[in-house]
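S.K.: A single structure is presented below for examination.
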Amino acid sequence: MTSAEMTSPNNNSEHQAIAKMRTMIEGFDDISHGGLPIGRSTLVSGTSGTGKTLFSIQFLYNGIIEFDEPGVFVTFEETPQDIIKNARSFGWDLAKLVDEGKLFILDASPDPEGQEVVGGFDLSALIERINYAIQKYRARRVSIDSVTSVFQQYDASSVVRRELFRLVARLKQIGATTVMTTERIEEYGPIARYGVEEFVSDNVVILRNVLEGERRRRTLEILKLRGTSHMKGEYPFTITDHGINIFPLGAMRLTQRSSNVRVSSGVVRLDEMCGGGFFKDSIILATGATGTGKTLLVSRFVENACANKERAILFAYEESRAQLLRNAYSWGMDFEEMERQNLLKIVCAYPESAGLEDHLQIIKSEINDFKPARIAIDSLSALARGVSNNAFRQFVIGVTGYAKQEEITGLFTNTSDQFMGAHSITDSHISTITDTIILLQYVEIRGEMSRAINVFKMRGSWHDKAIREFMISDKGPDIKDSFRNFERIISGSPTRITVDEKSELSRIVRGVQEKGPES
């Protein structure tokens, strides 16, 4: 099967669509609606270090490995030896492909001893060399890295532009699908440094590496794919050991199946409050101030999975593995034994150790390798530090979307800013994404500090509306009765309600009579 078979136009369609060539770059074919237009040139533009050369090499490598389509790589910057050496870090053996006649690297890099142009500048010789290589190797894919170097080597930009037009026209005449890289000065400035490169190409892809808050965030944007459709806007990506990995969040569809099967939270009373437990493929958010018992709920959640011989992964971003093991053991949970049985995996990392896209990739990789039935993230708020609201929301969408796709039950925690009193759950930008929200908070009752728990929201199920007392003992969580004689608990200012004892006794008797004798 060729790279164009699944994206070729329908012969019966009224309008002839443009066939596309799949790049097999993770996520790119989704946002480009099938890949790059066949027989056309695509300009990949970005500042230094954004991954332009990597994109151009991966485009060729995937074509050779996945579809047995030979390629030609034209380098104006690095030597072929450097390119082959750098590609090895991604597990790509370009030297072997060269020896097998599947890849040809055309060295047009500058002479280290300098060069002097005598007479008029043209690319006729280079064009003929490229043409010869394409014909000899029957190449369908061509990458040129980079156009900027041509401008830097020669001063006459108008002449260089003319020659680039000639080069692109010749490649189009041959029918090669071409990727050309160019450098830009600013992340959100002109598309290319010399302002003419984008007019030479049919398509433009922009790579960015923007500093947001305290972290850098890589994004890819398809600015244009002439004559064909594509998804608009920026999409986050990361560079892994296997190359570029784009997260096409906008391409995600709400097509996952919904299950009526319930799973236990690990706390019997909480299961009762949720109408019998969490739905199997749901995402639960436990939110509250520090110390309200969120990590304890997470621990019970993963312990229950292991007790039922199901696998679980705990992603911890606030506590070390040793601390998690110690705290769990103090509540009667032996996480080490669960790990030995290969039922539990604990992944600990500082949020600042990587960007959100890198953390998302790690989470997806761990899920793919370990195949858990449940995951827990403690906590999302730690990952939100130093990043924009949009980047954080995209991260949460990526995690929840992947968990639902794999039919995994997920319990995430979020630490609220306010120690007591009401706090807006919607400020975290994740309340609408999750299926169930458990609200934990501190309340002051009769001069003493107490904890309260409430099932704030649960999609598709009845749930208890009461605000109940939540106690933590050496045996773990213990949910008591509701604060029946108090109101305004969520606001942080509980007020005692005067209760007429006779009326209250009548209410209790009436409730018992309505319930009737147990069968």
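Note that Cβ sites are derived from N, Cα and C of the backbone, with glycine treated the same way.
What you see is the original sequence, not a version with the noted changes.
So Swiss-Prot lists these for the protein:
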{"type": "ACT_SITE", "residues": "Glu77", "note": "active site, proton acceptor in CI (KaiC 1)"}
{"type": "MUTAGEN", "residues": "Ser146 to Pro", "note": "CI hydrolysis rate halves, increases period of the circadian rhythm by nearly 50%"}
{"type": "MUTAGEN", "residues": "Ser229 to Trp", "note": "Increases photoperiod in presence of KaiA and KaiB"}
{"type": "DOMAIN", "residues": "261-519", "note": "domain 'KaiC 2'"}
{"type": "BINDING", "residues": "290-296, Trp331, Arg451, 457-459, Ser461, His463, Lys465", "note": "ATP 2 binding site"}
{"type": "ACT_SITE", "residues": "Glu318", "note": "active site, proton acceptor in CII (KaiC 2)"}
{"type": "MUTAGEN", "residues": "Gln394 to Glu", "note": "Constitutive KaiC phosphorylation"}
{"type": "MUTAGEN", "residues": "Thr409 to Ala", "note": "In kaiC10; extends the period of the circadian rhythm to 27 hours"}
{"type": "MUTAGEN", "residues": "Thr432 to Val", "note": "Has in vitro phosphorylation, ATPase and KaiABC assembly-disassembly cycle with a period of 51 hours"}
{"type": "MUTAGEN", "residues": "Glu444 to Asp", "note": "Constitutively hyperphosphorylated, insensitive to KaiA or KaiB"}
{"type": "MUTAGEN", "residues": "Trp462 to Phe", "note": "Loss of stable oscillation in presence of KaiA and KaiB"}
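Have a look at these and tell me how they're positioned relative to everything else.
M.R.: DSSP assigns Glu77 (active site, proton acceptor in CI (KaiC 1)) to coil, not to a helix or a strand.
Spatially close to Ser146 (mutagenesis position) yet at least six residues away along the chain are Lys52, Thr53, Phe76, Glu77, Met180, Thr181, Thr182, Glu183, judged by Cβ distances under 8 angstroms.
A coil conformation is recorded for Ser229 (mutagenesis position) in the three-state DSSP classification, outside any helix or strand.
For Lys294 (ATP 2 binding site), the Cβ neighbour count at a 10 Å cut-off comes to 26, with all displayed protein chains included.
Cβ-based neighbour count (10 Å, all protein chains) for Glu318 (active site, proton acceptor in CII (KaiC 2)) stands at 19.
Around Gln394 (mutagenesis position), the same-chain residues at least 6 positions away in sequence with a Cβ under 8 Å from its Cβ are Pro236, Phe247, Leu249, Leu356.
The number of other Cβ atoms within 10 Å of the Cβ belonging to Thr409 (mutagenesis position), over all protein chains shown, comes to 29.
Under DSSP, Thr432 (mutagenesis position) is assigned to coil, being neither helix nor strand in the three-state scheme.
Mapped onto three states, the DSSP output places Glu444 (mutagenesis position) in strand.
Note: Trp462 (mutagenesis position) has non-local neighbours Gly275, i.e. same-chain residues 6+ apart with C-beta under 8 A of its own C-beta.
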S.K.: Just to be sure I understand the packing, how many Cβ atoms besides its own are within 10 Å of the Cβ of Ser229 (mutagenesis position)?
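M.R.: There are 11 such Cβ atoms around Ser229 (mutagenesis position).
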S.K.: Looking only at C-alpha atoms, tell me how far Ser461 (ATP 2 binding site) is from Thr409 (mutagenesis position), rounded to the nearest Å.
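M.R.: Roughly 16 Å, rounded to the nearest whole number.
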S.K.: Determine, to the nearest whole angstrom, how far the Cα atom of Lys294 (ATP 2 binding site) is from the Cα atom of Glu444 (mutagenesis position).
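M.R.: The Cα atom of Lys294 (ATP 2 binding site) is 19 Å away from the Cα atom of Glu444 (mutagenesis position).
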S.K.: Between the Cα atoms of Thr409 (mutagenesis position) and Met458 (ATP 2 binding site), find the distance and write it as a whole number of Å.
M.R.: 14
S.K.: Given the recorded positions Thr290, Leu296, Glu318, Arg451, Met458, which lie within 10 A of Glu444 (mutagenesis position) by CA-CA distance?
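M.R.: Candidates kept after distance check: Arg451.
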